[in-house]
Every structure is written in structure tokens, then in C-alpha cells.
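To keep things clear, I will list the structure first and then write my remarks on it.
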Amino acid sequence: MESADFYEAEPRPPMSSHLQSPPHAPSNAAFGFPRGAGPAPPPAPPAAPEPLGGICEHETSIDISAYIDPAAFNDEFLADLFQHSRQQEKAKAAAGPAGGGGDFDYPGAPAGPGGAVMSAGAHGPPPGYGCAAAGYLDGRLEPLYERVGAPALRPLVIKQEPREEDEAKQLALAGLFPYQPPPPPPPPHPHASPAHLAAPHLQFQIAHCGQTTMHLQPGHPTPPPTPVPSPHPAPAMGAAGLPGPGGSLKGLAGPHPDLRTGGGGGGGAGAGKAKKSVDKNSNEYRVRRERNNIAVRKSRDKAKQRNVETQQKVLELTSDNDRLRKRVEQLSRELDTLRGIFRQLPESSLVKAMGNCA
């Protein structure tokens, strides 16, 4: 981590494997030391750079990132190229100190009294600059290939369109297993023990795991969904302590007692098993039977009365029909008589009768 009391170092003059550090004391600002560490002598003019030695003779560093087309960027080719060049540079850098390379002052060296940089003999060897171009290439090639944020050399990411089979699977699974948000855990009791506090959290995890879906191949059968534990209590038991027949659905419906038979157990074919046994000699059973008999008698009397009333209406309507039929026959006979009378009269009398009417 960088400290707030340090300053950026000035650009380093070119160095070679045969060039020793200048005899003058470096300035504090040039090597990033805090102010006030010692008197800052005026900077001496840098020594004239000597031509590079034989080791670094053919090494150059050219930034070609601006000339590379991102569309034509080949990851494998550049990876092999950079790795091969880096191996060569590291081998040359390792052979550099053996060939007579000296120690150079660097910003990370410890400062002695007066702000001067101490030699490498007292505090271990500094990082070897076997040759300037080798270190420079190592520093340039790493970010050139490894950095991803560079806009010019960003690796190409080929977008793959989703296949129709995957979309069909996802739609089918989404229809079979609709997502349901897990119920929130109930608030813990203020005086509950740790065991009581862990139970709601466990139920919440089970409920959350019950909502997960499985992606299977089309040929495999679809498993049933994981049952989610219900926060409601178990379905009510029958009158005799047995669960009602028909499963949990009938148990949740809640059986209604029959007023006629007086049963209070579950419904269906096994209603008699869940019915409470009643003593036939008790007064309660006798009163219930008497009420049932009275209700049956009333219903039978009402049915008989409705039948009698219906028969009376039928008789009345039949008599009215006969009477109307006789009336129709009488009117038909009178019509025939009047027609015979008009046929017997002459036409002159008919004309006179029509004139008088006019």
C-alpha cells in the first residue's frame, strides 16, 4: 500500500548492464522518500548513456496495441507468442548478473542516515535489472496480455444464442414447477430457548429447498415436486381417534353431522366406523328416534296431501273439459240448423232483408 507521505518517482535514466550507479547522492524526491528526511542537494546532471551491451543488444519494446484490430485478436496465438518471449527475457535476465551486471539503486532500497540509499550488501540483493529492456519488456508484456479492461485488446466474447430445446425445457419446467416465494419465518418468541429458535429457521430452509427445480433430459421422467411443510396443524381426527377416510382432502373439508342419524364422524363408505357408539336403551337415543319418527310422519303426510290435491285438480279439469266439449257440440248443431234455414229462403227475400238492414 502506498503512503500519503510519498511522492511519485521521476523517470529513471537509461541503464545498462555495465553501468554502475552514479556517485552522487540521489535526491529525496527522486526516490520517493518523505520530505524532511535530510537536506536535498541539487540534482547532478545524469551521466551520458552508454551503448547497450551484448546481452541487451537486440531487445526493443514496441507497443503495438494501437495497431491491432480487436476483431482479429487471436488469444491462443498471442498467448504462445508472449509466453515464449517472456521465457526468453527471463532467461536473459537470469544470465545478466553472471555476465558482470552491477547493482543499481532502486526506489525500494532502505535509506540510511542522511537520506542516502544504502548498498545492497547490507540488506540483501536488490531486484536484478539484468538489462533495462528485459525488465521493461517484462513490465510491458504482462499488462498487455493479462489486462482485460483495455478497450483495444479486450478478448472477444462470442455470444451463443439459446437453443430451442433449452427454451422448451425451461418453459415446460416453469409450467410444471411455478415459483412460489418462500413464506417468511415466524418471529421468535422473546423467551424462547435456542432449540425453539432453530426450528423456524429449519422450516424456512426446508420450504426454500422445496421450491427448487431440476433440469432433466427429455427422455427422463419428471419427478414429483418436493412437498412443502404446511404451517397449519394436522387434519382433525375422527370421533374415535382415527383419521377420516379419503385422505387429507376429506379431513380438511370437515364432516357435518347428520340430523337424521345423529352421526358425527367422517363421511363416505366408512362413516359407521368413525361414528360414536350410542346406547339404544338411553333416553337420548329414544328422544332422537322419536324426533326422527315425527319428522318422517310429517313428510309422509305432506306427500299424501299433495297427491290428494293433485287428484282433485285432475278430476276438476276433466269435468271442465267434458262440459266444454258438450258446449262445442251444441253450438255446432245450432250452426248447422241456421245454415239449413238460410238455404231454404229465396234470393228476393234475402235482398229485401239486406236492404232493410242497410
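The backbone N, Cα and C atoms fix where each Cβ goes, glycine too.
Sequence unchanged from the original; the noted substitutions are absent.
Listed in Swiss-Prot:
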DOMAIN    282-345  domain 'bZIP'
MUTAGEN   Tyr285 to Ala  Decreased transcription factor activity. Strongly decreased transcription factor activity; when associated with R-293
MUTAGEN   Tyr285 to Ala  Increases interaction with TFDP1 and TFDP2, reduces DNA-binding, transactivation activity and represses E2F1:TFDP1-mediated transcription, loss of cell cycle inhibition and adipogenesis induction
MUTAGEN   Val287 to Ala  No effect on repression of E2F1:TFDP1-mediated transcription, no effect on cell cycle inhibition or adipogenesis; when associated with A-290
MUTAGEN   Arg289 to Ala  Loss of DNA-binding and transcription factor activity
MUTAGEN   Asn293 to Arg  Decreased transcription factor activity. Strongly decreased transcription factor activity; when associated with A-285
MUTAGEN   Ile294 to Ala  Increases interaction with TFDP1 and TFDP2, reduces transactivation activity and represses E2F1:TFDP1-mediated transcription, loss of cell cycle inhibition and adipogenesis induction, no effect on DNA-binding; when associated with A-297
MUTAGEN   Val296 to Ala  No effect on DNA-binding and transcription factor activity, but modified sequence specificity
MUTAGEN   Asp301 to Ala  No effect neither on interaction with TFDP1 or TFDP2 nor on transactivation activity or repression of E2F1:TFDP1-mediated transcription, no effect on cell cycle inhibition or adipogenesis; when associated with A-304
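Secondary structure of the domain 'bZIP' (282-345) per DSSP (helix as H, G, I; strand as E, B; remaining residues coil): 62 helix, 0 strand, 2 coil. Taking a C-beta cut-off of under 8 angstroms and a sequence separation of 6 or more, Tyr285 (mutagenesis position) has the following same-chain neighbours: Val278, Asp279. When pLDDT values are averaged over the domain 'bZIP' (282-345), the model yields 94.
Between the CA atoms of Val296 (mutagenesis position) and Arg289 (mutagenesis position) there is a gap of 10 Å.
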